[in-house]
Amino acid sequence: MQIFVKTLTGKTITLEVEPSDTIENVKAKIQDKEGIPPDQQRLIFAGKQLEDGRTLSDYNIQKESTLHLVLRLRGGIIEPSLRQLAQKYNCDKMICRKCYARLHPRAVNCRKKKCGHTNNLRPKKKVK
């Protein structure tokens, strides 16, 4: 039977499979066509992520069904300079003592009307 695999770029891949094929086999066929390693592939059908050991018939995937291919996210270490920039952006803030608005680091007055644009500010507490 024929099924379709739609990638995030919008490209549609056509695969010839059997209902008894496992998800691993489908991922191997995608690797043959697209060169994406199976360990980086995630297949979605009807809002569910498909598990490697199961078959197409387990998920009731029939002829001309469309699977969605997304790539697995990889975690890692942030470069130190980017980490400092992110920390500066997220942590170096001033907080209004009346309305708790987050303001830029050099703020003198609050930008919110509800506290009367008070100048009663404090630095944001640092996370330990």
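From the backbone N, Cα and C atoms, a Cβ is placed for every residue, glycine too.
No substitution from the list is modelled in this structure, which keeps its original residues.
The predicted model assigns the domain 'Ubiquitin-like' (1-76) a mean pLDDT of 90. Taken from Swiss-Prot, the feature domain 'Ubiquitin-like' covers 1-76, and the record attributes it to sequence analysis.
In Swiss-Prot, a mutagenesis experiment is listed as K48 to R, annotated with the note No effect on HLTF-mediated polyubiquitination of PCNA. According to its DSSP assignment, K48 (mutagenesis position) is in a strand. Around the Cβ of K48 (mutagenesis position), a 10 Å sphere holds 9 further Cβ atoms from the protein chains shown.
Among the sequence features in Swiss-Prot, the mutagenesis site K63 to R is noted as follows: Abolishes HLTF-mediated polyubiquitination of PCNA. Under DSSP, K63 (mutagenesis position) is assigned to coil, being neither helix nor strand in the three-state scheme. Counting only same-chain residues at least 6 apart in sequence, those with a Cβ under 8 Å from the Cβ of K63 (mutagenesis position) are M1, Q2, I3.
Among the sequence features in Swiss-Prot, the mutagenesis site S65 to G is noted as follows: Phosphomimetic mutant that can recruit PRKN to mitochondria.
Quoted from Swiss-Prot for the published mutagenesis S65 to A: Prevents phosphorylation in case of mitophagy. Impaired translocation of PRKN to mitochondria.
Swiss-Prot documents S65 to D as a published mutagenesis change and attaches the note Phosphomimetic mutant that binds and activates PRKN.
Of all the Cβ atoms in the protein chains shown, 17 others lie within 10 Å of the Cβ of H68 (mutagenesis position). Annotation note: H68 (mutagenesis position) sits in a strand segment as assigned by DSSP. Quoted from Swiss-Prot, the note on mutagenesis experiment H68 to G is: Loss of DTX3L-mediated polyubiquitination of histone H3 and H4.
R72 to G appears in Swiss-Prot as a published mutagenesis result, with the remark: No effect on ADP-ribosylation. Annotation for R72 (mutagenesis position): same-chain Cβ neighbours under 8 Å, separated by at least 6 residues, are D39, Q40, Q41, R42.
A mutagenesis experiment is reported in Swiss-Prot for this position, R72 to K, and the note states: No effect on ADP-ribosylation, when associated with K-74.
Under 8 Å, Cβ to Cβ, and six or more positions away along its own chain, R74 (mutagenesis position) finds no residue. For the mutagenesis of R74 to G, Swiss-Prot gives this note: No effect on ADP-ribosylation. The structure shown keeps the original residue.
One entry in Swiss-Prot concerns the mutagenesis experiment R74 to K. Its note says: No effect on ADP-ribosylation, when associated with K-72.
For G76 to A, Swiss-Prot lists a mutagenesis experiment annotated as follows: Loss of ADP-ribosylation. Over all protein chains present, the Cβ of G76 (mutagenesis position) has 5 other Cβ atoms lying within 10 Å.
Quoted from Swiss-Prot for the published mutagenesis K98 to R or A: Abolished methylation by SMYD5, leading to decreased translation initiation and protein synthesis. Around K98 (mutagenesis position), the same-chain residues at least 6 positions away in sequence with a Cβ under 8 Å from its Cβ are C110, C115, G116, T118, N120.
Residue counts for the domain 'Ubiquitin-like' (1-76) under DSSP (helix as H, G, I; strand as E, B; rest coil) come to 18 helix, 25 strand, 33 coil. Rounded to a whole number, the C-alpha distance linking S65 (mutagenesis position) with K48 (mutagenesis position) is 14 angstrom.
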